[in-house]
Amino acid sequence: MATGANATPLDFPSKKRKRSRWNQDTMEQKTVIPGMPTVIPPGLTREQERAYIVQLQIEDLTRKLRTGDLGIPPNPEDRSPSPEPIYNSEGKRLNTREFRTRKKLEEERHNLITEMVALNPDFKPPADYKPPATRVSDKVMIPQDEYPEINFVGLLIGPRGNTLKNIEKECNAKIMIRGKGSVKEGKVGRKDGQMLPGEDEPLHALVTANTMENVKKAVEQIRNILKQGIETPEDQNDLRKMQLRELARLNGTLREDDNRILRPWQSSETRSITNTTVCTKCGGAGHIASDCKFQRPGDPQSAQDKARMDKEYLSLMAELGEAPVPASVGSTSGPATTPLASAPRPAAPANNPPPPSLMSTTQSRPPWMNSGPSESRPYHGMHGGGPGGPGGGPHSFPHPLPSLTGGHGGHPMQHNPNGPPPPWMQPPPPPMNQGPHPPGHHGPPPMDQYLGSTPVGSGVYRLHQGKGMMPPPPMGMMPPPPPPPSGQPPPPPSGPLPPWQQQQQQPPPPPPPSSSMASSTPLPWQQNTTTTTTSAGTGSIPPWQQQQAAAAASPGAPQMQGNPTMVPLPPGVQPPLPPGAPPPPPPPPPGSAGMMYAPPPPPPPPMDPSNFVTMMGMGVAGMPPFGMPPAPPPPPPQN
């Protein structure tokens, strides 16, 4: 350094300029902040003084960041040396001086705001304040290679990612699963073909948060899930069950009662009052005995039921004249009711007899009186070949003949003395208190029952007796049904023999004496028995006239009640003959045996088919009932 005269002006330091209020280069300037008091009041505490200073600094930094006055010296020589430049993919520098200065001011303001919030919880940061982007992160390794059978990723993510979202929400952290196996096979990676971040690392969970406390909390929950998946079996893992339940709820297949009740095969059947109701007839459940429609299957019939059915069957066969009357019927069935005194029955359609149950229970009418008119059944009295004749066996029906001739070609309606009497001459079944029929009996009830609604003592009955004519049978009268066919199996051996076998085994009885008619008054169905048996061999009077004479000769016989529905025939009117029948023979000459009766009246006028009442025999007197054969003509005179 030169001294003295050799000294230059540069060697002497420059004098400092005097400071003045108008100088613009002063380093210290007064700071004026709007809204902040410039005078500090006395008596403040240390916390209040610190809060005032911190708030003043926050406002100053906010003003600088807002106005862009970052305090960078304009002279480059006064600036501090810059670090190495950092460029982005576009070639722009990232760490410029302005960027570094702004980042420094933001960090300083962030620290001041954090301190101010701790001093004054009611402090509100500036509007342009944003927390810094720096975050705390941590990694949690997932032992997938050690336990390949456990799905750790599924336990962490959960159904639709809800488990991971819940952890992030609770811990205020961000969790990402990265590494090998974090991405499912087949998913497309980055478009540029580069690897995803952390893909070359082992499988792990990256936890990122603003604070270290949030990161630690999230890491602890992740480790608990991994530990539970390793130590607890899958069927006992509560987290796994909860995830499956939530997945079912999201899919709409959740049943809320699965865990509260047992399975159908494990729970007992609920008791119902209907299931406990048992029928006493059929043994079924669900209904009572009064509503049961079936009998108990397989129950054997009692002895009383069998005896009652046998008795009803024997009674029916006795009414048909095919079996003896059981001895107990008269005492158990109450007062006997004759068919003539029974109640009227409405007309039934053709070929439709009543059911056997009605015949067996009522026992009021024989079946040939209850059956309707039928053209398919022949009449015994209208053709030859009856029982015992040339027609066949004792129970075979002969073929109908076109003319009203006997079985041997004799006179019309002449009885064969060698064979059994015609059906209208056969005796009726004996009364219920007189035992069975005599052997060889084959016929139906006597003609007194065929009178139907005509009483014995009525005028119509006497009219027919006086004129030598048989009264017409009532409506609904039909001959007895034929016996069973030969192909029908016989009844079981335990029951009684069939009626036709009983009749074949019994020998013919001797004819009853004629004196029995005079000793006591016979019953109505016994009046024809004596007359028909005694007159069978004489041949002086025709059989149908013998019955009428015998009925007229017994005035003491009780009169039978007629059917109230039948209209009696007026005197002097003869029933019309059926179509196809031969005309009646002329009356016998005087002095013959047939002149004891009045000659028959002329036939009535023809019927009007258009009048239904006339056709039914209810409007014109003297017309026979519907579907009944007419009375036979009187016999020719005998020389």
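Numbers here mean position along the shown chain, with the first residue as 1.
Any Cβ shown, glycine's included, is placed from N, Cα and C.
In Swiss-Prot this protein carries:
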type	residues	note
DOMAIN	141-222	domain 'KH'
MUTAGEN	Arg21 to Lys	No effect
MUTAGEN	Trp22 to Ala	Abolishes interaction with U2AF2
MUTAGEN	Asn151 to Ala	Decreases RNA-binding
MUTAGEN	Arg160 to Ala	Strongly reduces RNA-binding
Round to a whole number and give the Cα-to-Cα distance in Å for the pair Arg160 (mutagenesis position) and Asn151 (mutagenesis position).
15
Tertiary neighbours of Asn151 (mutagenesis position) (same chain, Cβ under 8 Å, six or more apart):
Gly229
Residues that sit under 8 angstroms from Trp22 (mutagenesis position) by C-beta distance, when 6+ apart in the chain:
none
Please list, for the domain 'KH' (141-222), how many residues fall into helix, strand and coil according to DSSP.
30 helix, 13 strand, 39 coil
For Arg160 (mutagenesis position), list the number of other Cβ atoms lying within 10 Å of its Cβ atom.
12
Could you check what DSSP calls Trp22 (mutagenesis position) once collapsed to helix, strand or coil?
coil
